[in-house]
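Trainee: Dropping a structure here in structure tokens format, bear with me for questions.
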Amino acid sequence: MHSHRQKWGRQTDIARVLDDIEHDLYLPQRLSLDGATGTDESHVQYGIVKDCSVLTCGCCISESLFNDLCRETSNKQTACPICQRENVRLLSAIKPLRDLARQIDFFRSTTGQGESESDELPAIVKTSPSSSSLSLTPSRSSSTAGLEADNKTLSDPTVKEKSSLLELFHIVASKMHNANTEVGSDHPLTTGTTRDQEEHTTKENYSSSLLEPNYDDHANWKILDNASNTRTVPIDNNFSLMSTDVTIPSTANYQTNSAHDLDEEKEYFFANCFPMYRKKFQFNTHPKFLGTKSKLFINQSISPDCTKFALITEHKWEIYSINPKDNSPQLVSCGKSSGEYGPNFNQLTEQSSSSLSTTSQASKKKKKNWSQRFCKLSNDFLIISGSQNILNVHDIHQNGKLIYTYVSRFPIRCIDIDPRSQIIAYGITGKDRHTGAEQALVVIQQITRNKVTLEPEFPPPITITLPYRDPINTIQLSHDAKYLTCSTALESRFLIISLQKINEPRLIMKSVRSIDTSLESEGITDTKLFPGNPNLMCITSTAFNSSPLVINTKITQINGVRTVAQPSMLIRVDEIGCKIHKCEISPRNDAIAFLDRNGSVYIMCAPTMMDNNEKRRTILVETVANAYRAYESATLRFNPEGNKLYILDRKGTFFVEDFAYGLPQSREITKCKQIFHK
């Protein structure tokens with residue numbers, strides 16, 4: 001009778017501990033209909049989630065619940081049931097929490113079986129190296145004397161069961177950071193230690209498992225401990241970011257070249273260096289000899305994945321690849337404005353007229369005499385525009401072959417292409433046929449793929465008429481190509497157009513900035529939406545007393561089709577002056593790079609970018625070639641991980657600022673100049 005009471009008490013203790021741990025899995029689980037109100041409205045019901053996943057907003061819910069929400073809002077933007085953020089997507093499954101749920105269920109089912117044999121010590125073994133389930137098997141003793149000694153030591157049966165439970169969840173915690181750890185069947189439980197010693201041993205074993213993380217499934221295992229070091233929005237890409245609060249071993253322990261290990265090491269270096277310390281790289285694509293004058297390029301661009309960059313002159317263009325190991329550039333393709341292309345200028349191929357897709361019958365005289373002025377580079381295409389109202393599209397996977405030419409009836413003032421190479425946007429200034437009055441127009445050119453040949457196709461463009469006669473000065477597509485930002489030249493207006501329904505573009509935000517309109521003023525020079533967070537936007541300008549601004553666009557708060565949002569200012573960056581040509585937003589959304597007229601490159605970093613009074617830092621990173629006009633200025637680009645800043649100026653000099661190269665005390669790491677700290 002007494003043994004039955006002990007058994008019942010042990011099972012009660014185990015069940016209580018399991019319930020406490022399982023409470024962490026109490027998350028949004030499913031949709032249920034509310035019949036009490038008389039309507040078929042559904043609401044989210046919480047429960048124990050066994051298919052836990054994380055959304056792009058950072059909240060954790062059930063994967064089946066998210067699929068139900070997507071079916072409920074098929075024609076609308078799916079909102080997070082926890083934070084109510086709209087247009088969220090499923091980022092990844094949280095494998096450790098799913099394994100924990102399965103192991104809790106398994107341990108509940110095997111608790112009664114493990115209690116039946118009181119004369120044998122239960123040992124936890126792994127059934128197979130690839131299986132994540134755990135089983136309890138009796139560990140055989142070689143002598144009865146050993147069993148008697150063990151039974152004397154385990155006079156308190158509660159200690160025995162709790163030591164087994166601690167060991168079980170020690171393995172679960174270690175499995176989160178070490179999937180290849182093998183726990184053999186000859187690993188008996190420590191039975192003669194006190195509870196404090198067991199907890200101390202468990203902490204030591206857990207900390208040691210953090211030192212050498214080895215992951216067996218690199219394709220599916222996604223670390224979600226530190227998706228971003230900012231509270232604005234998580235990083236939306238395929239690169240895993242490791243937590244920076246773990247102990248990182250020396251470089252000698254990273255000989256396996258594991259991608260996750262390297263990412264963890266870089267994250268540790270980045271956390272210690274950014275934004276004050278970096279490794280500086282500099283390369284000249286066209287070196288000078290004997291003091292000759294350096295070659296100047298009209299425009300340049302860096303691809304969104306930071307694997308290529310392009311340089312153009314009036315009649316030539318060049319594309320370079322970036323070596324991921326040493327960041328050195330190498331020429332991969334080049335060509336001329338006449339249509340010739342090839343791997344180098346000594347092996348150019350004539351463009352055949354039959355393979356060229358065009359939307360208008362341009363004269364041969366126009367094509368031969370035109371000069372290039374603007375260029376943009378995506379991951380797949382290089383687009384170039386210039387005089388004679390010509391826009392060319394080159395396929396960089398075919399040595400820069402010209403695949404599309406568009407000849408507009410009006411001058412093309414600015415161009416852009418989204419990172420996924422699906423939309424080209426450019427601004428033109430049209431004229432009314434009857435009155436001759438100028439009109440600002442935005443043209444959207446879609447790029448589709450043939451379902452059979454997978455060749456790019458260019459359907460008829462979509463023209464958007466702006467409600468202003470002021471010419472368009474800048475145009476910029478958002479990272480996900482759902483929004484288009486543009487600014488005007490004379491009245492310094494800036495607008496946001498929604499492209500979520502590409503055939504029905506809609507103006508969702510408009511405002512004007514009161515700045516100087518003298519001859520030296522260039523007005524608004526750049527407008528950038530934050531990646532993954534369209535509520536934040538950075539605006540730069542070159543005019544008297546017009547410092548860069550970070551504004552709240554409020555476009556996710558508008559209701560109704562005809563509603564237009566009115567933005568509000570969040571941060572005014574006065575410390576870097578008022579002659580800023582360009583800006584670039586870090587994918588981490590906690591830093592902005594600025595380029596002024598003199599060629600100085602600054603980085604302003606702040607935790608949230610939501611308050612002008614919050615702590616922020618501004619540092620001088622680099623000095624590149626100056627530019628009197630904004631279209632001649634250098635190009636800035638953060639890599640997808642946000643730990644490198646790439647800079648390409650009009651002299652063809654390529655700079656790389658690597659903030660994750662090493663620790664600040666390393667010889668190759670240099671310190672930046674801090675100009676502002678708040």
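The backbone N, Cα and C atoms fix where each Cβ goes, and this holds for glycine too.
Quick paste from Swiss-Prot:
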MUTAGEN   SER321 to Ala  No effect
MUTAGEN   THR525 to Ala, Asp or Glu  Loss of function. Abolishes hyperphosphorylation of PTR3 and, consequently, results in a failure to activate STP1
MUTAGEN   THR635 to Ala  No effect
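Neighbours and distances for these, please.
Mentor: The C-beta environment of SER321 (mutagenesis position), restricted to residues of the same chain at least 6 apart in sequence and closer than 8 Å, consists of THR307, LYS308, PRO329, GLN330, VAL332.
All protein chains shown were included, and the count of other CB atoms within 10 Å of the CB of THR525 (mutagenesis position) stands at 26.
Secondary structure from DSSP puts THR635 (mutagenesis position) in a beta strand.
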Trainee: Would you mind listing, in sequence order, the residues at least six apart from THR635 (mutagenesis position) in the same chain with a Cβ closer than 8 Å to its Cβ?
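Mentor: Listed in sequence order, they are GLN300, SER301, ILE302, PHE309, LYS582, ILE647, LEU648, ASP649.
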